[in-house]
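S.K.: My structure is below; once you've seen it, I'll send some questions.
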Amino acid sequence: MSWNLLFVLLIGFVVLILLSPVFKSTWPFSTFYRNVFQPFLVDDQKYRWKLHLVPLFYTSIYLYLVYTYHMRVESTIKNELFLLERILIVPIIILPPVALGILAMVSRAEDSKDHKSGSTEEYPYDYLLYYPAIKCSTCRIVKPARSKHCSICNRCVLVADHHCIWINNCIGKGNYLQFYLFLISNIFSMCYAFLRLWYISLNSTSTLPRAVLTLTILCGCFTIICAIFTYLQLAIVKEGMTTNEQDKWYTIQEYMREGKLVRSLDDDCPSWFFKCTEQKDDAAEPLQDQHVTFYSTNAYDHKHYNLTHYITIKDASEIPNIYDKGTFLANLTDLI
């Protein structure tokens, strides 16, 4: 099979993935949606072996880079490397991503069953994103603050960040350290390889094989990808939130920008509400006949509230994040 044919098939597959949800009632997209898209990309519980494909893909890429170096590159640049570099530094750089990747895969984040109510590790409810006495509809256990149910792992993960497809594991309380070390080790190994190969290529007096250029480009690309992803992860930590909470905060701030987020000044009501203005159909004067209803920011509370004393939030600084310790280091220490 030629590379051109393989490329065409790959593009066709991507097009089917993108269009099948839109044209799921039209053949041939309907067949693809029913037999491929739905069971493989939507249903978490069907064909669970698919969850190992991305970690296998990552492992294959990494092993290909190592193979290319040892079998096609090392012999051509051997004289350009220091002895200590060949026998110690290179092996040390190659091994950590593999070892830490395995460690991140097998390290289990804590869940609600590990949580003891009233313990010193318990996070308080902020009555904005999290409310007490809310039971997970699947686990049937009261959800601690900052927890989230993972449909793939089928459990409520404490301080849940996200389910990482690269290691097929939930990132949460108990394995943040392993996850961050895995990311940093990938950046360091790829960056070192890229810079060293680039330096050798620029200063070499002889023509180097194409494999050196290929490995240099691949390591450079993976350095950028890993660095961007790691930066985005750590930027969230700086703000005192998780990936899961970032989505919640975005929703809260969208309501604020629309002038629909209010804080109650009544002692007998939860603090935060969404304001919904409804126009009466038979109103003669629209501005004077608007009906205002308030809904709690608690997604599990569907009651209508009538507030008499409240203020409309106009700036993000008026919304406290009680989980933000103030500095990046303090937030990172709290997670790990």
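Please read every residue number as a count from 1 along the shown chain.
Yeah, the Cβs are placed from backbone N, Cα and C, and that goes for glycine too.
Unsubstituted: the structure retains its original residues.
This is the feature table in Swiss-Prot:
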| type | residues | note |
| --- | --- | --- |
| DOMAIN | 134-184 | domain 'DHHC' |
| MUTAGEN | C164 to A | Loss of function |
S.K.: If I restrict to non-local contacts, at least six residues apart, and a C-beta distance under 8 angstroms, what lies near C164 (mutagenesis position) in its own chain?
M.R.: A104, C170, I171, F179
S.K.: If you average the pLDDT over the domain 'DHHC' (134-184), what number do you get?
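M.R.: Mean pLDDT, the domain 'DHHC' (134-184): 92.
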S.K.: What is the three-state DSSP composition of the domain 'DHHC' (134-184), stated as helix, strand and coil residue counts?
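M.R.: Tallying H, G and I as helix, E and B as strand, the rest coil: 9 helix, 14 strand, 28 coil.
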